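A short worksheet on the structure shown next.
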Amino acid sequence: MTDVTIKTLAAERQTSVERLVQQFADAGIRKSADDSVSAQEKQTLIDHLNQKNSGPDKLTLQRKTRSTLNIPGTGGKSKSVQIEVRKKRTFVKRDPQEAERLAAEEQAQREAEEQARREAEESAKREAQQKAEREAAEQAKREAAEQAKREAAEKDKVSNQQDDMTKNAQAEKARREQEAAELKRKAEEEARRKLEEEARRVAEEARRMAEENKWTDNAEPTEDSSDYHVTTSQHARQAEDESDREVEGGRGRGRNAKAARPKKGNKHAESKADREEARAAVRGGKGGKRKGSSLQQGFQKPAQAVNRDVVIGETITVGELANKMAVKGSQVIKAMMKLGAMATINQVIDQETAQLVAEEMGHKVILRRENELEEAVMSDRDTGAAAEPRAPVVTIMGHVDHGKTSLLDYIRSTKVASGEAGGITQHIGAYHVETENGMITFLDTPGHAAFTSMRARGAQATDIVVLVVAADDGVMPQTIEAIQHAKAAQVPVVVAVNKIDKPEADPDRVKNELSQYGILPEEWGGESQFVHVSAKAGTGIDELLDAILLQAEVLELKAVRKGMASGAVIESFLDKGRGPVATVLVREGTLHKGDIVLCGFEYGRVRAMRNELGQEVLEAGPSIPVEILGLSGVPAAGDEVTVVRDEKKAREVALYRQGKFREVKLARQQKSKLENMFANMTEGEVHEVNIVLKADVQGSVEAISDSLLKLSTDEVKVKIIGSGVGGITETDATLAAASNAILVGFNVRADASARKVIEAESLDLRYYSVIYNLIDEVKAAMSGMLSPELKQQIIGLAEVRDVFKSPKFGAIAGCMVTEGVVKRHNPIRVLRDNVVIYEGELESLRRFKDDVNEVRNGMECGIGVKNYNDVRTGDVIEVFEIIEIQRTIA
């Protein structure tokens, strides 16, 4: 083929010269319009164009098939379901070179597999030949051994043949005798079964006839109705009575219904009709319905409600109560909901609630006291001695700074034996003094809370109250509180009018003020003695003591001196070196060192006793206060102290009290009333002030805890996370860090390890010695948690003079600011005829086409209200702001 030029080739292919030159360039051949093209170059261009325009290497075909499936539904209606099946297939175009390479690899793989197969066949043939040779040798050995065994067996068979014949003859004879006995027994059983079946059939027929006659005549059953028989045969009568008892027993006992059913394999016991009648009488048919019978009445007498005696302990779960009443737990829960209490099946309820529920459901309740062990321990005490006169126990109360402490100091310094070395070394909280007319025991600082709790627990620890009132100050709030405590305790009051030596003293005013609260002097016809004293000068102290002894003589105070002691805890605290220490006032008996005492939730052996001077004593009689050591823990102020015989029983009683206190507490906490349920649902978030409280004595802990808990409101609550007696330890600091609480120490300090934790965790630690300062600061902390009060304040008014349309904002109100200032980012209200018709915010605030943040009084502006286009001339736009006002707790 001759060479042609680019132009000629372009004319032949009917394309432009530039495109042809570009195609040659793409194929790697550089040509111009006048250059010639050889045949080799043409072939190169054709291959390049074929490769470029060869089409896609992959072809995907998709096919969808739709069909409808009818599914039968409920109510006889069918349901149509559309089903679509999608199929997808992909074809890949292989490269010729790739196809040749794959074919070569497949051929090589087939040859390798063929070679491996031939080698495997040859190896298998060799192994089979070797195995056949081994098996032939083993077979020859086995045949030789079997031949030897057969020969030996032949010899044994000949020798034992005669013995076997003898044994077979004997066995055949025994078998024949056994078969004969079995045939005889079966014949007897068949005859007896036929007789019983006939008797039962006759009895059943008689019973049916009797029932039919009874229901037809509608007659009342008589006493001899069970003795009615329809046959004269004695055996038939017995079978009839037995059948009646079985049927009636099956009706009366639902649990023994299985016993009344016919056995599965007993086909000859009764006929098919009889078996159906028995099944219908014992249990219901399919679906709970009884199978009808033409000869049996379907009426059944309703069961009478069973009233049971329900024994209820101090606590019981709902499930246990249901089991005692033999009802379902859901019925008990329903009854509790009717009474207004929500409960679950496993919830513990108290004795009163369980009693109400059981009586509501018609049962008789027997309340059981579970403290038999405690009563047994308390009754095992030798307290049968005669009562003797005892010293009075006096509590001195009064307002702050009225000279109460000075009066006590003067009495102690003058009446305590002066020969005591070191004087009063310890402040025990109670002490006794000797006078010419007798002994008096004073309670120093019981605190009002401890005083009230002792009276509430029935501990007759206080006999007389000395009310100290300053002659120059008169009756103060705490004086009134002391009078209320004395009246609640129903104890006589002796009034000591102190500071009588001051020039401004006015004892008559004190009498007049006290008379308003029911404290009348004897000269006015009352029962209270008034004594004028001066704690500073010592005036009237002897008269006060004589008045106390006179009042005690009127009361005729007596106590048993011999026997096992009992008393009350005046104060308790935890000493770092000695452990739990309790100040005990003995009420009766004599307390000895080494006695086993039971004190509330605690118990122990008295290891040491000390009097108010800090001296060791071996015994303490009635009205004597002592410190005792050796208890298992710190008891609560006001707890009863009792001496018992056995330490093991004392421990059991203490543990029982702890567990019972916990159960009763949980039962009362879990009790939720229906009327409170919706209130609890609607309550919002309640803030809590968590406090870990430590104080020097138990009385301070109780008083501070009660005062703080009374500060709680609906929005902020005070929560005492932990409290105790003694210094602040590392455990207290860790507890405060975990619960985000405030550490409060009242007359105590934190140790070194606790201070490290407090510094590391940045805890809030506060020390106090005055309870009023503590309460004020907790109030301030609670006030900070109150949500602020929101108040709306109007800051500007704008009157709409005209309304314009804007393509961007919609209706624009042309306004004149008449009052205050209009700010862009504040909420607004639209008023029409002084009625609010819209509340929202501004979208645009302009003045002379400029966006501004505020427009003041007397200036015009354009206002665009967001999401509101119904602004009219004459409307008023009110701009306001929301102010937060911090609230405080009163």
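We number each residue from 1, going along the chain as drawn.
Note that Cβ sites are derived from N, Cα and C of the backbone, with glycine treated the same way.
Some features that Swiss-Prot has for this protein:
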type: MUTAGEN; residues: Val158 to Gly; note: Produces 66% of isoform beta (i.e. only beta2)
type: MUTAGEN; residues: Val158 to Ala; note: Produces 35% of isoform beta (i.e. only beta2)
type: MUTAGEN; residues: Val158 to Glu; note: Produces 70% of isoform beta (i.e. only beta2)
type: MUTAGEN; residues: Met165 to Ile or Thr; note: Produces reduces amount of isoform beta (i.e. only beta1). Reduced growth at 37 degrees Celsius, greatly reduced growth at 30 degrees Celsius. Growth is more impaired; when associated with silent V-158 GUG to GUC
type: DOMAIN; residues: 389-558; note: domain 'tr-type G'
type: BINDING; residues: 398-405, 444-448, 498-501; note: GTP binding site
type: VARIANT; residues: Asp409 to Glu; note: In strain: IQ489
type: VARIANT; residues: His432 to Gln; note: In strain: ECOAU9326
type: VARIANT; residues: Gln490 to Gly; note: In strain: ECOAU9302, ECOAU9306, ECOAU9307 and ECOAU9309
type: VARIANT; residues: Gly684 to Ala; note: In strain: ECOAU9306
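Averaged across the domain 'tr-type G' (389-558), pLDDT in this predicted model comes to 76.
For Ile500 (GTP binding site), the nearest neighbour among the listed recorded positions (Met165, His432, Gln490), judged by C-alpha distance, is His432. Comparing local CB density within 10 A for the recorded positions Met165, Ile500, the maximum falls on Ile500. There are 24 other Cβ atoms within 10 Å of the Cβ belonging to Lys404 (GTP binding site).
Other Cβ atoms within 10 Å of the Cβ of Asp409 (variant position) number 13 in total over all chains. Same-chain residues at least 6 positions away in sequence with a Cβ under 8 Å from that of Asp401 (GTP binding site) are, in sequence order, Ala470, Asp473. When Cβ atoms from all protein chains are considered, those within 10 Å of Gln490 (variant position) total 7, not counting its own. Taking the C-alpha positions, the distance from Gln490 (variant position) to Gly398 (GTP binding site) comes to 17 Å. Rounded to a whole number, the distance between the Cα atoms of Asp409 (variant position) and Met165 (mutagenesis position) is 126 Å.
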